[in-house]
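A.B. asks: According to Swiss-Prot:
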type: DOMAIN; residues: 1544-1653; note: domain 'BEACH-type PH'
type: DOMAIN; residues: 1667-1941; note: domain 'BEACH'
type: MUTAGEN; residues: R1616 to E; note: Loss of interaction with GFS12
type: MUTAGEN; residues: E1626 to R; note: Loss of interaction with GFS12
type: MUTAGEN; residues: N1705 to A; note: No effec on interaction with GFS12
type: MUTAGEN; residues: Q1709 to A; note: No effec on interaction with GFS12
Amino acid sequence: MNGKESRGPACSFEFVGESSGLLGPGESRWPFTNGYAFATWIYIESFADTLDASTAAAAIAAASAAKSGKISNAAPANVHTGEGTAHMPRLFSFLTPDNQGIEAYFYAQFLVVESGSGKGSKTSLHFTHAFKPQCWYFIGLEHTCNQGLLGNSDSELRLYIDGSLYETRPFDYPRISKPLSFCCIGSNPPSTTAGLQRRRRQCALFAEMGPVYIFKEPIGPERMTRLATRGGDVLPCFGNGAGLPWLATNDHVRNVAEESSLSDAELGGYIHLLYHPCLLSGRFCPDASLSGAAGDEKTPYSFSAVVFALCYLVFPYFGRPMSLLPLTVSSVHKDNLEPCSRNVPSSLTTYSLAAPIFRMISFAIKHPGNNEELSRTRGPEILATVLGYLLHSLASFDIKHDRVGDEELVAAIVSLCQSQKINHALKVQLFCTLLLDLKIWSVCSYRLQKKLLSSLQDMVFTEATAMRNADAIQVLLDGCRRYFWTIQEKDSVNTFSLDGDARQVGEVNALVDELLVIIELLMGAASPSFAADDLHRLLGFIIESPQPNQVARVLHLMFRLVVQPNAAKAQTFAEAFITSGGIETLLVLIANRVNTMGLETESFQQVKVHGSETVICETGSVTLSSSVNADRISSVSETPFNNNARNNVDDRDRVMVGIIRLIGALISKGHLKFSVGAKSDVMSNLMGSEFRENGGTMFDYKVALLLFALLKAFQAAPNRLMTDNVYTTLLGASVNASSTEDGLNFCDLGHRFEHPQLLLILLRSLPFASKALQNRALQDILFLACTHPEKRSSLTKMEEWPEWILEILISNYEKDAGKQSASPGSAEEEDLIHNFLIIMLEHSMRQKDGWKDIEATIHCAEWLTFVGGSSTGEKRIRREESLPIFKRRLLGGLLDFAASELQAQTQVIAAASAGFAAESLTPKDAKAGVENAALLSVFLVENTVVILMLVEDHLRLQSKQNCAASAVDVSPSPLSLVYPPNYRSHTLPTVGESSEVSSSCASVSSDSGGVHLDILASMADASGQISTAVMERLAAAAAAEPYESVSCAFVSYGSCTRDLADAWKYRSRLWYGVGLPSKTSCFGGGGSGWDSWKHALQKDAQGNWIELPLVKKSVSMLQALLLDESGLGGGLGIGGGSGTGMGGMSGLYQLLDSDQPFLCMLRMVLLSLREEDHGEDSLLMKNLSSEDGITGGLQCPLGNSASVDISSQLSMRQSPSALLWSVLSPVLNMPISDSKRQRVLVTTCVLYSEVWNAVSKDKRPLRKQYLEAILPPFVAILRRWRPLLAGIHELSTGDGVNPLVVDTRALAADALPIEAALSMISPEWAAAFASPPSAMALAMIAAGAAGWEAPAHPAPPAPPPLRRDSSLLERKSTKLQTFSSFQKPLEAPNDDTPGRARDKAAANIDSHLLIQPLTRLTGVFWKLDSMESSSRMRQCLRRNYSGTGHLETTRNYGDQTYLMNNHDSPVLAVEAISKEIMYEDDEHGDADDLEIEGNVGERKGENEERRSGSLEDAITLSTGINDHRPLSEQNMVQNSTEVKDLSELKERIVLEISSTMVRPLGVVKGTFQITTRRINFIVDIREDQHLDEKSDGSKSRDEERDRSWLMSSLHQIYSRRYLLKKSALELFMVDRSNFFFDFGNTEGRRNACRAIVQARPPHLKNIYSATQPEQVSRRTQLMERWARWEISNFEYLMQLNTLAGRSYNDITQYPIFPWILCDYVSEILDLSNPSNYRDLSKVPIGALNPERLKKFQEKHSSFEDPVIPKFHYGSHYSSAGAVLHYLARVEPFTTLSIQLQGRKFDRADQIFSDIAATWKGVLQDMNNVKELNTTDPNTHMVSSFSNPTTSETEPDSDMNIVSTPSNATTNQIDTESSEAANYENSNSSIKTSKNTSKITKLTPTSKRSLTSSKDNAAQKSSTKPKLLSKAEIIKVDVYSYIMSL
């Protein structure tokens, strides 16, 4: 079937030599005047059987010579002149009677064309193509003749072979004018015309020839190509063969026929003769040309011998290719003829024939007939069945071998599919059934499956269209999931375990890799239009597939598509990924990895076989056959290639790696970016309003959500998700590394932190990761940050710096809580973190204002320790304890750096000075050069001084906390922003504490202690009375400056903290003459002694002061700053010393010559000297170089080897007293000026306080060395500044004694230091340095120091929602902006409240109440109060001072405005007063009084005006204290029995969640916070939304402020719906206020309710902890109590409304009461008549009227809409409009109703005005099915019900009037046997009971006004209505309610 003969036409003419040929008719004229064309298909058996070698050589030479033009045209014909030597089989001959014409013949495999004209001349042309025998050729000859204008012609001869133009040669066309007499094809000319070869033997043709086309003119290359392409089997569609091709049944043949018909239409005019073999009949073949079919006079060709047509391809008609398939099947089932395997040898034999048979079929189907037959007989399905049988049978019989290892079968199948060229649909079907169906091949060996997939990869380049049409991507993905699984699924086929063997995981993964390569090639070869669909398939696959190996590889495939070199395609795939839901898919994958990663091991187990292989077995069947596996391993087919594939086992983190790589690629390519700006902290504003405020799109939100989900996934499962591979990938994506497979090359300088979003995820995840990973990450990031300044800058400029690294440090310390020792590696990690921070901050130390970075680092640590995190208990304590430890080590490291750097800068500046001096510059230029060189030193010194102040801040704070450590914290609250210095402001002495310590502690924190009784007794006269002058002095002494205001100016830390407080109180009173000792008693100092001092210090494990290493480092830094190597003082050029080489640095001099830096350095030096003196040898400087090992870190020493070396160098300098002299040198050397008085006065006060506390109370020097060090400079200052200080008269005591005026031994030149110190211990000296001038100067300096320590806190910013790891507090935001802020104290806060405003507040209210009834008789407005009674009645109205008549809503608004403008009323003054009171009134909220017991409606004073508000605001108004803390924190009184355990007082945050407070007039968004003691609602000011700027007339302040409720105030909880979602809770308090909160979803509501219940509110009854209405109703026995008449009808209905979810707070679901009565027409209403009651069994209300109900049913049945479902009622029985219809007359519903009606009341039906008419409308109107809604059923009891004038709808109507039914006017209601209406919950039926009581009748009136007259409104508002008795309420409550409306 694959022979050469089969490639030609199916039918052909056979020429068998001289006895055969075609003889054609002649023509009366020469038909080829313009040229000719000849075309045919020919198969030549032999060219020259007798041709010798010489003849062949001559022919080849002749052809070559003819091509080169070196031989004449006649030469080829004269090659041989011998007789019978030339064999030239003719192709055709066209001759005239005189032998003129054209001939073509073969000469030794070359085609020769000869032409002859008159006079015997002839020419010939040899073509160079060598034809081969026994091969089919399409030969076309075309001779053109183009006649010129002048008779010249341009002729050429063309040769076509197989449709292509092979050769074109110039050849003159003969001019022939004679008729055509002889036409011969394949035979000799007749004897009468021997032709052009007369001298040679006539040679016939031995060949087969297809159809013969003779054209009478050239047809051109294009037509010749089409003629060759359609083949020789096509019969033209004209002549006798017309219509035959249309018998085709497949598309291919039909398309070919259509194309052929078009070609025939073009060729029909050119053709001269056409004879087709299929038309042969006997010895004659008719002419099939157009002229022959038309009946032209032509004689058909006749054969000179028997000629017959042959058909070589007999398959389409005799056996078909499918007949070979039975040879591949050994046996079949007899019942269904399905193949089966019974005999192994026969099966193997038939299998060996499979590949050759498939190849034979591939050749056979090339023929159109076979192709059509294969389609008709469903060949692809049959082939697939046979192939599956072959593979399964062989696999079942060949277990011990490599299953199916014959790759020839794969090649045969591939050849079969590729051989199909003419029928594309059949090819697609073959691909689907044979190649793409992995089920057939799944039983094969790994090698054979890989061969198949590799073949498919190669076929993508040639068969992409067929594979695309076969939907190869989806088919392969489905097969991948079903057959290449690692986790068993329901739909997966376990074909790998037919023999019980296990699969190799590596082989499965390798096959998946090969399969995805096919998909990648298909996607790359497709047009961009297919990208979206292909990616959608991939995304759907990874969403649904639980196979982690497949998901990871598909993600890697997407990554390769996005980062491919072709930028256009990469862009297309990236955009398609995003638009096809790629971001959402990644979100799902992240969530799945968090939830299911730990469950993967439950589905399969990995078993090591022989120590090297990993296989997969189903759970519960892990047993492996050792023999089978041994055979598999030792099999010959198991090559090293298989072994390498088995090592292709995934890590468990490959999915996360794929996600991160894909996200990183999309970010790096610019596809995932924010349009709202480059913010690194994208997660902090994720769920907030940042995106909306900054114009963010939904795409920005999705990108941020993706990054947020990735972060939360790492935090939720760090050990499983944050692995080494994931970390490397994430860090590589952050720096945009090209590849991270082999790790990151940190030496590559091209790495930059280009993607801060990904870096932020990594940094925020590190606190949750393992310590090993933390160490690695810190080292890597530090290395990257240090390799380039840009990296360091980008890292430090992140908003999260340094929060993430501090959180690592603090969280690790927190995790070690409760452990005996630190975790392994904690010390190393802590060292690494501190080194990281110090290296980063060292760079800031060299920059201007670099101290801001240090300050921000410390503030961040403070925020993290006290606010950050969510830990409680011991872990929270550990977290707070880490702050001082961190500060010590950080500040100590920076001080070490500063000391060493200052030394280095000294040498730099000195070298620069020497260089400028050597250049002989002018002094001015040299000075400028030195200052420029010293600029870095200026920045360094500035930052160093700030560090010193931070150290002092730390020491002062720790001292205060240590002093208060033994006290009890009464009520700490997380809502307080005050951390330093009043962290524990409320202190009480603990049990067992000494009175001395207790009093000292109390004196530190407060100055409220009075004068001792002994002092008062000493100041009394003989009669025991205290004179007025003495009392004035006592009062003045009590008003002296408290210690808190001056403490920061002293050295108020260390061992003398308590002594300083006591001394100041005592000495400040001495100046007023209070507490003067008697003359006989000894006047001593303030030192409390060594025991007290040691007790005041916080000790480490070795018993040393824990702050001592930090003090030592501060001293070392000051020595490097102020002293030179010789130890001489006078740094900065002061005092003659060179200092650190800073001569000429005026900037540094001015820097340090300011109050705050100077005094800070002085206090630190004094501290070091004081703590050095322990009554023995010096402790501070003795072992400075070797005693640096005191614990200063969390788990490791504070110092390191570098600091020890620095300390060793600095210890060579002189004693610390030299440092004190250097610090005080500016004061000693500066000119005496009054401008420096404050600094000098503060310096002397500080020095004297140290002298005072170094002397004991019995006047003994306790610290002699300290006194010897500080007295000389102290005395020197006093001597120098004595003239100025003596001029301060206020320094004198009450007796007029100024110690600086008189001569004293203390200032004597020969006085020893101890002697001088003891001389200063006197009342005069003590009082002088605590006098008012001294106190004022100290207070100003202390304000500056305290301002640095504890700046004023602004209002806390709104917290970012949905961030559980943060609280409502944000970091300390007030920072010093410039260094100059140290040089002046902070300004005191302004108190805008006048001094007497507190007293005037109440007076304004009372005077307003008195004046108002006299001056404002009109325009009184009211609004409904939210206070409820015990039965939930809202029966109180309160004045609405900001109310309005809403005149703008009326039609005659212009006229009323004119009248109002011309109305003279003396109310202007009152309006001003009311405006002032308005603020006071509206400051109050809904929770008026926190009464828990009693009726809130009953008040003692009936004339007392109720003002809405809260006690917090009342206290604020009356006291003028601007404290934003809740009332519970300011003035909370607790029962002493409740304070049982101090740990219970520790308040912590339990839950924070975004929520919305729903109010009738507005919706306020904020954060709902639950702590262990409170429920807080913090308003988000930016999100605050109100329905109107004026709620009921004004903007209510209580809607905007934060709220806080104690847990003890909670009484009930109910679940609610809001906006048709079950997402809300309503809280009912013990004070009968209620609040409605919406949490957005059911989960949020559930979490909030659970958190509240778990907090165990004491007054929350157990029955209300369950929020299901049925449970609450059953537990409370609501219906039973109503049936027993224990509760009224109203209370029962309100309880039902409450349980049903109706609330006063939501206007869309307001409480409703049903209509009860149905008779509103009768004059007398008989309550005993059942017909007067509504039938409550017919619900809803639309079913009451049968006629209307029938209309509703007809409407329902006839309604047809494709979108809207059928419905009965077009409105709801209780909507917002229906509620406001009834309640529009009372605020705040008036305002709401106006807003709903578009601010116009212009229709009469907009407001409820007639009871009877309303009932009629409810009963008959098709659009009215309203039930009754009410503000409160007992509102009729309040006389002033509504506003005087609301609006007017009609000129003659009054909207304040409501018409009542006529039976309401009767004087008597006979109720002898009347029955009261009661409701039963079960069937809503009415039951009656006898009533024997009489009821007073109402006053008759036709219409009853619901509002009182304007004249007596105020009087009636204070009148309490008469209440009915209990029995009367039970009987007629419902009726009274209906009648009152």
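Heads up, the Cβ atoms here are built off N, Cα and C, so glycines get one too.
This is the original sequence, none of the listed changes applied.
Can you tell me where each of these features sits in the structure?
C.D. replies: Mean per-residue pLDDT, taken over the domain 'BEACH-type PH' (1544-1653), amounts to 81.
According to DSSP, R1616 (mutagenesis position) is assigned to a strand segment.
Look at E1626 (mutagenesis position): DSSP puts it in a strand.
The number of other Cβ atoms within 10 Å of the Cβ belonging to N1705 (mutagenesis position), over all protein chains shown, comes to 20. DSSP classifies N1705 (mutagenesis position) as coil under the three-state reduction.
Non-local neighbourhood of Q1709 (mutagenesis position): R1617, G1701, R1702, S1703, S1774, each in the same chain, at least six residues away, with C-beta under 8 Å from its C-beta.
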A.B. asks: For E1626 (mutagenesis position), which residues of its chain lie six or more apart in sequence with Cβ-Cβ distance below 8 Å?
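C.D. replies: Those within reach of E1626 (mutagenesis position), by Cβ under 8 Å and sequence separation of 6 or more, are I1613, Y1614, R1616, N1634, F1635, F1636, F1637, S1703, N1705.
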A.B. asks: Around the C-beta of R1616 (mutagenesis position), how many further C-beta atoms are within 10 angstroms, looking at every protein chain?
C.D. replies: 23
